[in-house]
Amino acid sequence: MSKIVKIIGREIIDSRGNPTVEAEVHLEGGFVGMAAAPSGASTGSREALELRDGDKSRFLGKGVTKAVAAVNGPIAQALIGKDAKDQAGIDKIMIDLDGTENKSKFGANAILAVSLANAKAAAAAKGMPLYEHIAELNGTPGKYSMPVPMMNIINGGEHADNNVDIQEFMIQPVGAKTVKEAIRMGSEVFHHLAKVLKAKGMNTAVGDEGGYAPNLGSNAEALAVIAEAVKAAGYELGKDITLAMDCAASEFYKDGKYVLAGEGNKAFTSEEFTHFLEELTKQYPIVSIEDGLDESDWDGFAYQTKVLGDKIQLVGDDLFVTNTKILKEGIEKGIANSILIKFNQIGSLTETLAAIKMAKDAGYTAVISHRSGETEDATIADLAVGTAAGQIKTGSMSRSDRVAKYNQLIRIEEALGEKAPYNGRKEIKGQA
């Protein structure tokens, strides 16, 4: 009943109006799985390759017809007749057939769409929800938790057209008892933030991930307006709600210095920027910082981990790119203490699960994440619950491409009840 009989690839549109790959995997018995690949804006240099056509006359060169052709051609031919329940086997066939280190022949966008669609089809054939199937693939059947959301309510950097250097300013409703309550708390703060910004005469247009993208006097001012909104919503900052940032520091790393336009084009060394961040953590309850330095600045990261690593969560995104080879090296060198997990950085479900396992085995946390270019596909919600990862980053409280994931978490929590606890602050490295 779980034998693959047909695979279909197609070009669809993501949340930025760019094409992406969607795949359908059809099994005997009429079971179907469908999934779409996301796409990033600030990307790590060692990510698996997202295959684009490069034909400037079509979608400004961003078409994905080559990746779709790979799905409908060689990938489909290789997988028809195979058992969808063998996720590792399915992914290995595609990876071996591609034959490149970074999936550049078929594109990680092609391989990932099929990989996720296959998992959904197999779950359907087994008569179980996707999160339950993922827990079995992960070797942790029946072990679930609801993730603490990191809600990106002010967008800067590559995610917005404003003068804020730091890419994401996030809130974490750690004081909630359930994910549904956490989402309500986040929504209330989001709406109060709009009122705060409007009262200051600031723009309330939103960025790629649904957060506001105002022009602010400094990066610290973003934290100040969020603190004001948290208070206005009736919550206590540091107790009910904590703060997190994604610096995406590679985006403002120039000639060995960190150049912040929002701080008057001031240039910082690795050590100076680490202490700039440290000062912010003293002023505000920031409990997680992602990509606090450039992805290649490993000496700087070692210093940053030494200074901040026993106090807060230091998340590697561009640093580790969901790649077990790079993560292993980081663990050995004591770099950071958490990894951001993005399916499309590595390009298959099996490799994603391997990265989560390696992180957890080393005492690192794993934060499941969306990309800035998303679709209505909500697979990351099931991944977060099915691996009991504990944290999820999926944008703000607006834009259907972000809210789709929150709504899926609400549905899953309703189905699982007490089997999937919401552990709040305990999930964040250094906060237990």
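Note that Cβ sites are derived from N, Cα and C of the backbone, with glycine treated the same way.
Although substitutions are noted, the structure shown does not include any of them.
Under the three-state DSSP scheme, LYS342 (mutagenesis position) falls in the coil class. Contacts of LYS342 (mutagenesis position) defined by a Cβ separation under 8 A and a same-chain sequence distance of 6+ are given as PRO38, GLY40, ASP317, VAL321, THR322, SER369, HIS370, ARG371, in order along the sequence. Summarising the annotation, Swiss-Prot assigns (2R)-2-phosphoglycerate binding site to ALA41, HIS159, GLN167, GLU168, GLU209, LYS342, ARG371, SER372, LYS393 and lists a large-scale study or a structure entry as the type of evidence.
What Swiss-Prot notes for the published mutagenesis of GLU168 to Gln is this: 5% activity; not secreted. Look at GLU168 (mutagenesis position): DSSP puts it in a strand. For GLU168 (mutagenesis position), the Cβ neighbour count at a 10 Å cut-off comes to 31, with all displayed protein chains included.
A mutagenesis experiment is reported in Swiss-Prot for this position, GLU209 to Gln, and the note states: 1% activity; not secreted. Secondary structure from DSSP puts GLU209 (mutagenesis position) in coil. Neighbours of GLU209 (mutagenesis position), defined as other CB atoms within 10 A of its CB across all chains, total 30.
Residues annotated as active site, proton donor in Swiss-Prot: GLU209.
In the three-state DSSP classification, ASP317 (Mg(2+) 1 binding site) falls within coil. Positions annotated as Mg(2+) 1 binding site by Swiss-Prot: ASP246, GLU290, ASP317.
Here Swiss-Prot notes a mutagenesis experiment, LYS342 to Glu, with the remark: 94% activity; not secreted.
While the structure shown retains the original residue, Swiss-Prot records the mutagenesis experiment LYS342 to Ala, Gln or Arg with this note: 1% activity; not secreted.
Here Swiss-Prot flags LYS342 as active site, proton acceptor.
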Using the recorded Mg(2+) 1 site (ASP246, GLU290, ASP317) as reference, state which further residues of the same chain have their Cβ within 8 Å of the centre of those residues' Cβ atoms, listed in sequence order.
GLN167, GLU168, MET245, CYS247, ALA248, ILE289, ASP291, VAL315, GLY316, ASP318, LEU340, LYS393
